[in-house]
Amino acid sequence: MAKNDIWTPLESNPDSLYLYSCKLGQSKLKFVDIYGFNNDLLDMIPQPVQAVIFLYPVNDNIVSENNTNDKHNLKENFDNVWFIKQYIPNSCGTIALLHLYGNLRNKFELDKDSVLDDFFNKVNEMSAEKRGQELKNNKSIENLHHEFCGQVENRDDILDVDTHFIVFVQIEGKIIELDGRKDHPTVHCFTNGDNFLYDTGKIIQDKFIEKCKDDLRFSALAVIPNDNFDII
């Protein structure tokens, strides 16, 4: 469970995240590992890709790059983007999933009366900040998070986590980066369904991986429809 309101971080594990999603109330999506961002490796990923979840090491180069991007997004209209602020340390994995679910609800319905269904109904008209505060009080999500979180040998290790989850989604023909530490979403570029994965891969390569050449603690997951469900 949480220690001093600090959660134990999730792992970038497709099977674990799928089981976590099912218990939360979204069984129509699944996750597959992305092993690299050259076209040959991306060609192996089943289409259509709905989103990309990305885990990366936090460092000054990336923070500086992202701060620059943020300034370019101040005039964007984000009324059509579901967003939540992160206030709980190490909750970024769950925040990324909430961003995923919130922006794909029109295509992949949540299980009725599930934990997610109840949460989204409650926070639907709230600001991103109030949604983040509401998550702090949601014991159902917290308990499920810790049912599927990573294992740590020393509980004090959860204080020193320096990796972070974000998610990339396509909304109205644009690639949107959703990061709960930021004040608003980040718009990167125009794309389309066929090119979304490849365009997102280039963003990740240029704006994240190239900034951390000495630290290879990266992990990426493609989000695709579960074989048992059709897209609405």
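Quick reminder: no glycine exception, Cβ is built from N, Cα and C everywhere.
The following features are taken from Swiss-Prot:
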- Cys92: active site, nucleophile (ACT_SITE)
- His164: active site, proton donor (ACT_SITE)
- 6-225: domain 'UCH catalytic' (DOMAIN)
- Asn13 to Asp: Small increase in deubiquitinating and deneddylating activities. Small reduction in deubiquitinating and deneddylating activities; when associated with E-33 (MUTAGEN)
- Asp33 to Glu: Small reduction in deubiquitinating and deneddylating activities. Small reduction in deubiquitinating and deneddylating activities; when associated with D-13 (MUTAGEN)
- Cys92 to Ala: Complete loss of deubiquitinating and deneddylating activities (MUTAGEN)
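For the recorded site, Asp33 (mutagenesis position), the DSSP three-state label reads strand.
Proximity to Asn13 (mutagenesis position), judged by a C-alpha distance within 10 Å, picks out Asp33 from the recorded positions Asp33, Cys92, His164. Looking just at the domain 'UCH catalytic' (6-225), the mean pLDDT is 91. Rounded to a whole number, the C-alpha distance linking Asp33 (mutagenesis position) with Cys92 (mutagenesis position) is 18 angstrom. Residues within less than 8 Å, Cβ to Cβ, of His164 (active site, proton donor) and separated from it by at least 6 positions along the same chain comprise Leu55, Tyr56, Pro57, Val58, Cys92, Asp179, Arg181. Secondary structure at His164 (active site, proton donor), taken from DSSP and collapsed to helix, strand or coil, is strand. Summary: among the mutagenesis positions (Asp33, Cys92), the fewest other C-beta atoms within 10 A of the C-beta are counted at Asp33.
Its own atom aside, the Cβ of Asn13 (mutagenesis position) has 16 Cβ atoms within 10 angstroms in the protein chains shown. DSSP classifies Asn13 (mutagenesis position) as coil under the three-state reduction.
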